Amino acid sequence: MDSLLMKQKKFLYHFKNVRWAKGRHETYLCYVVKRRDSATSCSLDFGHLRNKSGCHVELLFLRYISDWDLDPGRCYRVTWFTSWSPCYDCARHVAEFLRWNPNLSLRIFTARLYFCEDRKAEPEGLRRLHRAGVQIGIMTFKDYFYCWNTFVENRERTFKAWEGLHENSVRLTRQLRRILLPLYEVDDLRDAFRMLGF
């Protein structure tokens, strides 16, 4: 477990939603765990993790929360803010974990979409998470602002958006939407474009 708050430079470097994220080989995961009691929710924990050699950050979080001995009679909501979306294998493990813990719901807001050499695997992993009930979204200014004020040692400095934050969020949101679209809708769109001569 890393210290509770991230350094400003580390957060800005790793979470910046730039198109070409050279040199960013680590994945950071900021999390909030809440227990839902009827109409209210109670925060149980928050913090951040980063991948360690040989273990992706998503699996580190699953190990961490598995040690909690969660009450199966209560509902829990976990929210992740990640610098990269999960790889295929991590998505598979997370979906399986949720299947065995139906009282736990997960939302993931990611800064960037991760694609390995096999560009078909990661999108399938995201679809698998979506089918498992995970809400997946791209981080927007509001999410960065929340993270800055919750997870970053900000020394009372206000979060300032970098050039391109909004445009890159919109571009990535469109890309994620295309990935999560049911395949028949994608085929319908392709047919429509063919009919229009595109």
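Quick reminder: no glycine exception, Cβ is built from N, Cα and C everywhere.
Features reported for this protein in Swiss-Prot:
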ACT_SITE  Glu58  active site, proton donor
BINDING   His56, Cys87, Cys90  Zn(2+) binding site
DOMAIN    23-129  domain 'CMP/dCMP-type deaminase'
MUTAGEN   Phe15 to Leu  Severely decreased cytidine deaminase activity. Loss of mutagenic activity
MUTAGEN   His56 to Arg  Loss of the cytidine deaminase activity; when associated with Q-58
MUTAGEN   Glu58 to Gln  Loss of the cytidine deaminase activity; when associated with R-56
MUTAGEN   Asp143 to Ala  10-fold decrease in MCM3AP-binding affinity, loss of relocalization to the nucleus in the presence of MCM3AP, decreased deamination activity to about 33% of the wild-type protein
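Shown on the structure are the features that Swiss-Prot records.
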{"residue": "Phe15", "record": "mutagenesis position", "CB count, 10 Å": "25"}
{"residue": "His56", "record": "mutagenesis position", "CB count, 10 Å": "18"}
{"residue": "Glu58", "record": "mutagenesis position", "CB count, 10 Å": "25"}
{"residue": "Cys87", "record": "Zn(2+) binding site", "CB count, 10 Å": "18"}
{"residue": "Cys90", "record": "Zn(2+) binding site", "CB count, 10 Å": "23"}
{"residue": "Asp143", "record": "mutagenesis position", "CB count, 10 Å": "19"}
Please report the Cα separation of Cys87 (Zn(2+) binding site) and His56 (mutagenesis position) in Å, rounded to an integer.
9
Summarise the model confidence on the domain 'CMP/dCMP-type deaminase' (23-129) as a single mean pLDDT, whole number.
90
Which residues, same chain and not among His56, Cys87, Cys90, have a CB within 8 angstroms of the centroid of the CB atoms at the recorded Zn(2+) site?
Thr27, Val57, Glu58, Leu59, Pro86, Tyr88, Asp89, Ala91, His93
By CA distance, which of the recorded positions (Phe15, Cys90, Asp143) lies nearest to His56 (mutagenesis position)?
Cys90
Integer Å distance between the CA atoms belonging to Glu58 (mutagenesis position) and Asp143 (mutagenesis position):
19
Alpha-carbon distance [Cys90 (Zn(2+) binding site); Glu58 (mutagenesis position)] in Å:
6
